[in-house]
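Peer 1: The structure that follows is given in the form of structure tokens.
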Amino acid sequence: MAGTVTVPSASVPSTPLLKDELDIVIPTIRNLDFLEMWRPFFQPYHLIIVQDGDPTKTIRVPEGFDYELYNRNDINRILGPKASCISFKDSACRCFGYMVSKKKYVFTIDDDCFVAKDPSGKDINALEQHIKNLLSPSTPFFFNTLYDPYREGADFVRGYPFSLREGAKTAVSHGLWLNIPDYDAPTQMVKPRERNSRYVDAVMTVPKGTLFPMCGMNLAFDRDLIGPAMYFGLMGDGQPIGRYDDMWAGWCMKVICDHLSLGVKTGLPYIWHSKASNPFVNLKKEYKGIFWQEDIIPFFQNATIPKECDTVQKCYLSLAEQVREKLGKIDPYFVKLADAMVTWIEAWDELNPSTAAVENGKAK
């Protein structure tokens, strides 16, 4: 007699990937009602909420989520004088959450980012895709024309060196956005009604030696591999620049990943970016950066890190010194930023003493 095969119901939830190894970091100034939409995907995970702005304001978090919430008073209490390296009145404050996390992986998302749908109409579990990206290797040393060769249905194309097919460890997964594009203020002004409706089903590795503008609103990374480099700089209140926090972190991170032979992926997953920020306010924040970036980009393109720098911390301190020496000639702000970069590493090592001497990759 044939046995009966029981097929599990589709409604039975699968075990969340890395449930005990990943923190979700959210910077905010408002109630987190947007979490209701993300509940099916986020509820099993621990949240770190970094409250920006007025610390006396109460932030409402929907019931049922496991979270810690830190405001400016908490940041000052925990870091003391070193709290000066954490931005105020700017989403760059999120990096405090990276510092206090004790998990191997971090996913960060903005509070105006909703669940997107794929072309079939299915809700996209952005976190699951980020985890897939981080757990599979990257290909920074040779470009594969089928993009990610480790995805189901893909492979290395003819002519791809067999010696490089093992790939490199993936440090960062950079996701994209439907609806409101991540444009700078001048582009926002000339294209106020533009919306991104193109869903490109692809994940690719950013090649070694290539920089890119990292966006922090849909981003995941391996904290053990690259965490100390994910400093979002000095932005916002009291600073001459804003809206360059995630890009600054991305440029520093990419130079260090290249040095340590680590990989960075971009593409899937998509989120739905619901709200356009004010382009006139953005222009005031970005104004100096629009000019400065013409010097900042060549600086990072030409930056070299000594081979003896075999940890992220050593690499980052080397970059900080170069920022002080070279970009400091452009504006005194960069001397202040370089000091903050050093303070950030000191604070990171105080809160994470076991990671201070860990080799993160292989220096090239």
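Cβ atoms are placed via backbone N, Cα and C, with glycine included.
This is the original sequence, none of the listed changes applied.
One mutagenesis experiment catalogued in Swiss-Prot, Asp112 to Asn, is accompanied by this note: Loss of activity. According to Swiss-Prot, the mutagenesis experiment Arg151 to Ala carries the annotation: No effect on the activity. Under mutagenesis, Swiss-Prot gives Arg158 to Ala with this note: Loss of activity. Under the heading of mutagenesis, Swiss-Prot lists Arg165 to Ala or Lys and annotates it as follows: Decreases activity 20-fold.
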Peer 1: Taking DSSP as the reference, which of helix, strand or coil describes Arg158 (mutagenesis position)?
Peer 2: coil
Peer 1: Cα-Cα separation of Arg158 (mutagenesis position) and Arg151 (mutagenesis position), in Å?
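Peer 2: About 17 Å separates the two Cα atoms.
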Peer 1: Counting other Cβ atoms within 10 Å of each residue's Cβ, which of the mutagenesis positions Arg151, Arg158, Arg165 comes out lowest?
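Peer 2: The mutagenesis positions Arg151, Arg158, Arg165 were compared, and Arg158 has the fewest Cβ atoms within 10 Å.
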Peer 1: Helix, strand or coil by DSSP: which one applies to Arg165 (mutagenesis position)?
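Peer 2: Arg165 (mutagenesis position) sits in coil per DSSP, no helix or strand.
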Peer 1: Return the residues near Asp112 (mutagenesis position) by Cβ distance under 8 Å, restricted to its own chain and a separation of at least 6 in sequence.
Peer 2: Phe34, Met217, His273, Ser274, Lys275
